[in-house]
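Annotation of the mutagenesis experiment Ile21 to Thr in Swiss-Prot: Gain of function, increased counterclockwise rotation of flagella. Recorded in Swiss-Prot as a mutagenesis result, Ala65 to Val carries the remark: Loss of function, fails to oligomerize. Among the sequence features in Swiss-Prot, the mutagenesis site Leu90 to Ser is noted as follows: Loss of localization to the cell pole. Fails to oligomerize. Record note (Swiss-Prot) on the mutagenesis of Trp94 to Arg: Loss of localization to the cell pole. One mutagenesis experiment named in Swiss-Prot is Phe117 to Ser, and its note says Loss of localization to the cell pole. As a published mutagenesis entry, Asp143 to Gly appears in Swiss-Prot alongside the note: Loss of function. Fails to oligomerize. While the structure shown retains the original residue, Swiss-Prot records the mutagenesis experiment Gln147 to Ala with this note: Severely diminished function, exclusive clockwise flagellar rotation. Gly188 to Glu appears in Swiss-Prot as a mutagenesis experiment; the accompanying note says: Diminished ability to stimulate dephosphorylation of CheY-P. The annotation that Swiss-Prot gives for the mutagenesis experiment Val205 to Glu reads: Severely impairs the interaction the interaction with CheY-P.
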Amino acid sequence: MMQPSIKPADEHSAGDIIARIGSLTRMLRDSLRELGLDQAIAEAAEAIPDARDRLYYVVQMTAQAAERALNSVEASQPHQDQMEKSAKALTQRWDDWFADPIDLADARELVTDTRQFLADVPAHTSFTNAQLLEIMMAQDFQDLTGQVIKRMMDVIQEIERQLLMVLLENIPEQESRPKRENQSLLNGPQVDTSKAGVVASQDQVDDLLDSLGF
């Protein structure tokens, strides 16, 4: 015996499923819009690549500053080494002369070499000072990167605040797990969840998430 066709019923069921999916999708979309989450999601999607670019900028600026400082140190080192070597040599020669005075010709040569050393010192110190200035100027990246990092911290804190507000406003009461009694005294003052913007520290954030079961 042939089975009766159930095609109309199948078509009716499929239509109901599609209708329900569409209704649920619309409800979810409306709920997101009412909660402001649609904009929050869009902002988060934009914030992630922006944060990545900002971090890359900080890395670049830090690397450039480090390279400039290292180059200046390497350039200054030979000048410092040369002055140190010449000064030690002249000091030893003068010590020897005072211990056993030499003839006039040798003394004149010692004086001439000493005067030449003194004449060369300003050039070495001037070059070194220029390199020190370059090292100091290389540290200006801290102002720029500091502003970038501060901006990123502000964005992260705002996202955290918004997410906490969503949890506080929408998590079902029965899903909140009671805090363990042995931790209640260790966590200090509890967060007043009836007021907006009261979460002021990371410890309070952790306590709040723990009390909500996360």
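Just so you know, glycine gets a Cβ as well, placed from its N, Cα and C.
Structure coloured by features recorded in Swiss-Prot.
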residue	record	Cβ contacts under 8 Å, 6 or more apart
Ile21	mutagenesis position	none
Ala65	mutagenesis position	Ala138, Gln139, Phe141
Leu90	mutagenesis position	Leu110, Asp113, Thr114, Phe117
Trp94	mutagenesis position	Leu110, Thr114
Asp143	mutagenesis position	none
Gln147	mutagenesis position	none
Three-class DSSP secondary structure - Asp143 (mutagenesis position): helix
